[in-house]
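> Below is a structure I'd like to ask you about.
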Amino acid sequence: MSLTEDNNNTTITIAKGENKEIILHGNPTTGYSWVVDSCEGLSNTVEYVADQHAPGICGCGGKYHIKITGTQTGEGKIVLVYRRPWAPNANDRTFTLKVNVQ
């Protein structure tokens, strides 16, 4: 089961070596993208997948698929920020997930 924005500021438990996927909506055509601000005790990959849209339509959004893997036992944490890389702002949206790795 994938995690979504509904899981923001929650804690999950996974086994060492187990993968979990976080799916967050975004639209990089606006200049904003989900970036990993910090990641402790976990490995991660981020991939953007655009939503299907009619030919010739620009500016469609999509979903960011962030895969995390428990690499060390103990408490891990990932913080993602939805921002324009060239203009960080204190009001940028964040997604934080604590992960207990067993």
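Think of each number as a place in line: the chain as shown, counted from 1.
For all residues, glycine too, the Cβ spot is worked out from N, Cα and C.
What Swiss-Prot says about the mutagenesis result for THR29 to Ser is this: Increases inhibitory activity towards model target papain. Among the sequence features in Swiss-Prot, the mutagenesis site CYS39 to Ser is noted as follows: Increases inhibitory activity towards model target papain; when associated with S-60 or with S-58 and S-60. Looking at Swiss-Prot, you'll find the mutagenesis CYS58 to Ser noted as follows: Monomeric in the presence of reducing agents while in non-reducing conditions, forms only homodimers and mot multimers; when associated with S-60. Increases inhibitory activity towards model target papain; when associated with S-60 or with S-39 and S-60. According to Swiss-Prot, the mutagenesis experiment CYS60 to Ser carries the annotation: Monomeric in the presence of reducing agents while in non-reducing conditions, forms only homodimers; when associated with S-60. Increases inhibitory activity towards model target papain; when associated with S-58 or with S-39 and S-58.
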> Can you check which residue among the mutagenesis positions CYS39, CYS58 has the largest number of Cβ atoms within 10 Å of its own?
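Its Cβ has the most other Cβ atoms within 10 Å: CYS39.
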> Taking DSSP three-state, what's CYS39 (mutagenesis position) in: helix, strand or coil?
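Assignment for CYS39 (mutagenesis position) reads strand.
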> By a simple count, how many Cβ atoms lie within 10 Å of the Cβ of THR29 (mutagenesis position), its own Cβ left out?
13
> Say you check the Cα of CYS39 (mutagenesis position) against those of the mutagenesis positions THR29, CYS58, CYS60; which is nearest?
THR29
> Around CYS60 (mutagenesis position), how many other CB atoms lie within 10 A of its CB?
12
